[in-house]
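Marked as domain 'Rab-GAP TBC' by Swiss-Prot on the basis of sequence analysis: 84-275. Swiss-Prot lists R281 to C among its mutagenesis entries, and the accompanying note reads: Reduced binding to liposomes under low phosphatidylinositol 4,5-bisphosphate (PIP2) concentrations. Reduced binding to inositol 1,4,5-trisphosphate (IP3). In contrast to wild-type, expression only partially rescues the accumulation of sub-boutonic foci. One entry in Swiss-Prot concerns the mutagenesis experiment R335 to P. Its note says: Little effect on binding to liposomes, phosphatidylinositol 4,5-bisphosphate and inositol 1,4,5-trisphosphate. Marked as domain 'TLDc' by Swiss-Prot on the basis of sequence analysis: 408-585. Per Swiss-Prot, mutagenesis G543 to R is noted as: In sky-1; embryonic lethal.
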Amino acid sequence: MPYHRGGDASSQADKLSGIVEESDLYEGFAPHVETSEIKTLDFYNLPKQTGKEPALRSYTEIQQLLQQGKKRDVKNILRENSWPINSPIRAQLWPMLCGQHQTKQQMLDGFYWEMVHQVFGTTELSEKPIMLPAFVDATHCLPYHLTSTGRAVADRIVNVLGYDCPDITYSPVLYPITSILLHFMSEEEAYICLAGLVGSKEKVFINQTKLQHEVTWKTVMQIAKKHTKSATSYFQRICPGLKLERIFMDWCWWILAGLPFQHLVRIMDCYFHEGIKVLYRVALVILNLFHKECQSNNEWSPDNIKNDIGNALIKFCKKIPVSPAKLLHAAFSIRGLSTQYISRIFIKTEMLLKSRSVLTSGSKQLIKSRSSDNLPTSQSQVNIQMMSHTLTIREHFGLPGTKNFIKTWTDRQFLFTLWSWLPVRITMYQPVLLYTTEEHGCSLTTFYVRVEQHEPTLLMIKTCNNEVFGAYCSSRWFERNVKDDKGQRQAYFGTGETFLFSLYPERAKYPWVGIEGDKDLGHSSELFMAADSKMITIGGGEGQAIWMDENIRFGKTDSCKTFNNPPLCPSGDFEIRVLEVYGFVGI
């Protein structure tokens, strides 16, 4: 560690003493933390102690209060005690705080490692990256200051938690919180902490479904409109066409991806006791601070931020002009933000979203899909994996707990991703393979015989170049024969629930462009499905998204107005190696 020359001998001695004791600076961190990165954050720029500050409370004191049921006293201590970022107290404090929310019986010693062995077949940490569950947001797997080993540990924890808690279907914040926990404790302790947070019934800590996630950010938006009215009005004034939704969808990343680590750690001290309402309060303070800076700092002038306020907010958080203590003080000084008030808005927002599950566009009624709310049941996973040729799963099939599980994981990611895109009601049914070119031949006639009466159907294409893509088709293929009042067959049929997807090499879903209820769409944006004796096509309007010939051998893919998709394979033209079509039993 560099130090300054000059000064008196005692000053130099103090500095040298600091060098000798440098290792003590890191005693609060777990072994899988890159401490050299953290050194530059806070240690040598701490505010000088005036001697008037009360002594920081100890773990034992807090433990006694918690055992006595004095949660309010604990809350006040956590809010007011600014333990340094490297304080060893968190290694004991955080597990205790998270553990109080555990509703299940206390985990037996070794339970986590038994789960690891059941899922991976070994407790050794793999040197190769492992595929994360579908509920993880791959763009926000924030490691903070974890080493590569620490990141692998975080990956493993999240996988085991996903296996143990199959009800978790969408939880983008779970990975970052896992990473934060691992800075101060062991792998097993971090897992137990997460299990406590996820299993909490009294307070909400981590959203676990797409619906909860959406209700939460909309709740934050509603609260902000009241408690940070000046800020939200300012954003709309400088960007007249701006929808506030675009800003608040990323509200949690202002905190988890934007704030400096020392701020984040102090927020977690309170969050692990009080729940997600702490993050609500911090988000409101960030908005107010940003608004003030916009009016006084040229860096955040309207011209500089109006094109991307969301990104500007993240950048502002990285340079936030207040200390962790001041940030928390401001957050907990907001009046009228009780738990009851927040719950009232949350429930109202949730009911509103559920009531809008049926969208109306013109004369058509569509079921809006909360696509990530459900993943496959264990049996439906077995069924589709054992049947599928396109995903090349059958020859590697294995269940969790067998040695083959790791081999199937690369292919199972496709299954989980695809299943998460289906309308929620469809995921309740078991898939059945209706048609595959490998068993039923390459004939459009056979395709119709086996498929046309089923609704909906899922088409998956694997090309000779190994691209994998397809479509969810909401209507029966038999509708190609339905005639209008004039006795003419309709060229296109289907509904806006139809969507395209690509699984390899790109992974993406392309829903109907009108799914958000835009009433100004033209006819060319409502061309979902078409078929005759010579071809089938999905998606039209200035191009066909998927077109296949009568021999189901050759096809082409273009951009189209109905789905606003790019070509689903780079060349545009493709030769079909396998076509599979699935229906769903019991619909």
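Using the three backbone atoms N, Cα and C, a Cβ is placed for every residue, glycine included.
Residues as originally present; substitutions not included.
From a predicted model like this one, the values you see are computed outputs, not experimental measurements.
Annotated features, which come from Swiss-Prot, shown on the structure.
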{"residue": "R281", "record": "mutagenesis position", "Cβ contacts under 8 Å, 6 or more apart": "A331, F332, I334, L337"}
{"residue": "R335", "record": "mutagenesis position", "Cβ contacts under 8 Å, 6 or more apart": "none"}
{"residue": "G543", "record": "mutagenesis position", "Cβ contacts under 8 Å, 6 or more apart": "D558, S559, C560, K561"}
Where R335 (mutagenesis position) falls in three-state DSSP terms:
coil
